[in-house]
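Asker: If you look up Swiss-Prot, you'll see D165 marked as active site, proton acceptor, on the strength of sequence analysis. Annotated ATP binding site per Swiss-Prot: V46, G47, T48, G49, S50, F51, G52, I53, V54, K69, in sequence order, evidence recorded as sequence analysis. The domain 'Protein kinase' annotation in Swiss-Prot covers 40-324. One mutagenesis experiment named in Swiss-Prot is K69 to R, and its note says Abolishes kinase activity. Altered BASL exclusion from nucleus. One entry in Swiss-Prot concerns the mutagenesis experiment R80 to A. Its note says: No effect. For the mutagenesis of Y200 to F, Swiss-Prot gives this note: Normal interaction with KIB1. The structure shown keeps the original residue. As a published mutagenesis entry, T261 to I appears in Swiss-Prot alongside the note: In bin2-2; brassinosteroid-insensitive dwarf mutant; increased kinase activity. Listed in Swiss-Prot as a mutagenesis experiment, E263 to K is described as follows: In dwf12-2D/bin2-1; brassinosteroid-insensitive dwarf mutant; increased kinase activity. Reduced interaction with KIB1. Strongly reduced number of stomata in hypocotyls as well as decreased stomatal index in leaves. A mutagenesis experiment is reported in Swiss-Prot for this position, E264 to K, and the note states: In dwf12-1D/ucu1-1/ucu1-2; brassinosteroid-insensitive dwarf mutant. Annotation of the published mutagenesis P284 to S in Swiss-Prot: In ucu1-3; leaves rolled spirally downward; the original residue is retained in the structure shown.
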Amino acid sequence: MADDKEMPAAVVDGHDQVTGHIISTTIGGKNGEPKQTISYMAERVVGTGSFGIVFQAKCLETGETVAIKKVLQDRRYKNRELQLMRVMDHPNVVCLKHCFFSTTSKDELFLNLVMEYVPESLYRVLKHYSSANQRMPLVYVKLYMYQIFRGLAYIHNVAGVCHRDLKPQNLLVDPLTHQVKICDFGSAKQLVKGEANISYICSRFYRAPELIFGATEYTTSIDIWSAGCVLAELLLGQPLFPGENAVDQLVEIIKVLGTPTREEIRCMNPHYTDFRFPQIKAHPWHKIFHKRMPPEAIDFASRLLQYSPSLRCTALEACAHPFFDELREPNARLPNGRPFPPLFNFKQEVAGSSPELVNKLIPDHIKRQLGLSFLNQSGT
């Protein structure tokens with residue numbers, strides 16, 4: 001199918017109902033090729049929210065299954081999610097295939113984002129394990145978290161974007177290959193230093209403490225906190241900080257990390273001076289997880305879930321953590337013996353990183369393979 005991410009989006013006559021309907025749209029031909037008509041049969045709704053709906057659809061011309069996110073579009077503004085998705089291209093970020101606008105009988109304008117279809121979410125995988133009264137095997141925790149951080153490294157470093165709503169529902173998993181893709185850029189934004197942002201973003205259990213403190217000049221480290229919460233949830237089988245409201249959310253965090261110091265509060269929000277918290281000691285990390293939890297898993301969680309945003313490791317530093325060393329072993333495989341999805345085909349996300357970090361990220365056996373391919377290319 002032709003990829004028209006860069007083309008202006010066509011407007012088609014949509015339907016008020018979704019499932020069972022056929023939506024036809026035209027995509028522009030590239031390099032002088034004729035335009036193509038593409039038709040989608042809407043099959044079932046797979047997600048709903050304040051934004052609109054996501055439905056599974058089949059392309060009638062190719063038989064390919066896609067996900068279409070349909071959102072109400074304000075005619076006065078460009079859609080930020082569309083602008084961001086058009087420039088992103090990474091194995092751990094869901095791919096935008098193309099987009100079109102549709103109208104309803106009430107003359108409402110909807111934007112339809114046509115994306116690759118990934119059948120499962122980390123949320124549903126977690127529910128599967130908890131309903132079976134099981135913990136997720138550690139190799140899957142490592143594999144999923146590594147890919148999440150790799151996707152974040154690309155989003156943060158290359159696209160310059162903060163996701164701002166990282167949670168298990170927005171992390172898609174292919175059950176056959178175990179490839180993970182970050183999705184839903186409806187809250188995402190390119191953060192500009194010195195420019196204020198809203199603090200009321202991110203789903204509560206995964207919301208960084210600086211957001212609870214009302215900070216407006218936060219950084220991409222809010223995504224690192226959210227990823228730390230996801231890691232803890234995969235290890236525990238339940239959310240680490242299950243707050244019932246914004247204030248209770250902070251209480252849940254304090255019960256684990258202890259009361260933040262004045263300096264930590266200043267790091268989170270320099271304008272927050274109302275310091276009236278009960279003095280609670282930090283709960284040791286090793287007591288939060290079960291006795292057999294590997295020390296590198298506990299160390300990793302503690303490096304992500306820090307009050308001071310600047311003390312949290314970056315996404316690439318997270319990928320290099322010893323917690324993921326098992327994935328870098330030469331004979332590492334999925335439990336069923338199949339190979340892992342590609343984990344080390346780094347490109348833009350390592351640009352500007354120190355040689356030491358790149359050295360840690362790329363295993364020796366991969367370096368040897370790359371070295372051989374370079375030798376072959378040079379004809380020696």
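Start at 1 and count along the chain as shown; that gives each residue its number.
Backbone N, Cα and C define each Cβ position, glycine as well.
So, quick note: what you're seeing has the original residues, none of the substitutions.
I'm curious about the neighbourhood of these features; can you describe it?
Answerer: In the three-state DSSP scheme, D165 (active site, proton acceptor) is classed as coil. D165 (active site, proton acceptor) counts 20 other C-beta atoms within 10 Å of its own C-beta, drawing on all protein chains shown.
Taking the Cβ of G52 (ATP binding site) as centre and 10 Å as the limit, one finds 18 other Cβ atoms among all the protein chains shown.
Note: K69 (mutagenesis position) has non-local neighbours F51, G52, I53, V54, N112, L113, M115, i.e. same-chain residues 6+ apart with C-beta under 8 A of its own C-beta.
Packing around R80 (mutagenesis position) is summarised by its Cβ count: 15 other Cβ atoms lie within 10 angstroms of its Cβ, all protein chains included. According to its DSSP assignment, R80 (mutagenesis position) is helical.
Of all Cβ atoms in the protein chains displayed, 9 besides its own lie within 10 Å of the Cβ of Y200 (mutagenesis position).
Taking a C-beta cut-off of under 8 Å and a sequence gap of six or more, T261 (mutagenesis position) has these contacts in its own chain: Y307.
Long-range Cβ neighbours of E263 (mutagenesis position) (same chain, at least 6 residues apart, Cβ-Cβ under 8 Å): S308.
DSSP gives E264 (mutagenesis position) a helix state. The Cβ neighbour count for E264 (mutagenesis position), using a 10 Å radius and every protein chain shown, is 18.
Every protein chain shown contributes to the tally, and the Cβ of P284 (mutagenesis position) ends up with 10 other Cβ atoms within 10 Å.
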Asker: Which of these recorded positions is closest to R80 (mutagenesis position) if you go by CA atoms: V46, T48, D165, Y200?
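Answerer: If we rank V46, T48, D165, Y200 by Cα distance to R80 (mutagenesis position), first place goes to D165.
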Asker: Rounded to the nearest angstrom, how far is the Cα of P284 (mutagenesis position) from the Cα of D165 (active site, proton acceptor)?
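Answerer: Pair distance, Cα basis, whole Å: 28 Å.
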Asker: Taking DSSP as the reference, which of helix, strand or coil describes Y200 (mutagenesis position)?
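Answerer: Its secondary structure by DSSP: coil.
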Asker: I'd like the Cβ neighbour count for S50 (ATP binding site), meaning other Cβ atoms within 10 Å of its Cβ, all protein chains included.
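Answerer: Taking every protein chain into account, the count is 7.
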Asker: Going by DSSP, is P284 (mutagenesis position) part of a helix, a strand, or coil?
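Answerer: Once the DSSP labels are grouped into three classes, P284 (mutagenesis position) ends up as coil.
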Asker: If one looks at the chain holding V46 (ATP binding site), which residues at least 6 apart in sequence have a CB under 8 angstroms from its CB?
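Answerer: Those within reach of V46 (ATP binding site), by Cβ under 8 Å and sequence separation of 6 or more, are V54, F55, Q56, A67.
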Asker: Quick one: of the recorded positions T48, S50, Y200, E264, which has its CA closest to the CA of P284 (mutagenesis position)?
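Answerer: If we rank T48, S50, Y200, E264 by Cα distance to P284 (mutagenesis position), first place goes to E264.
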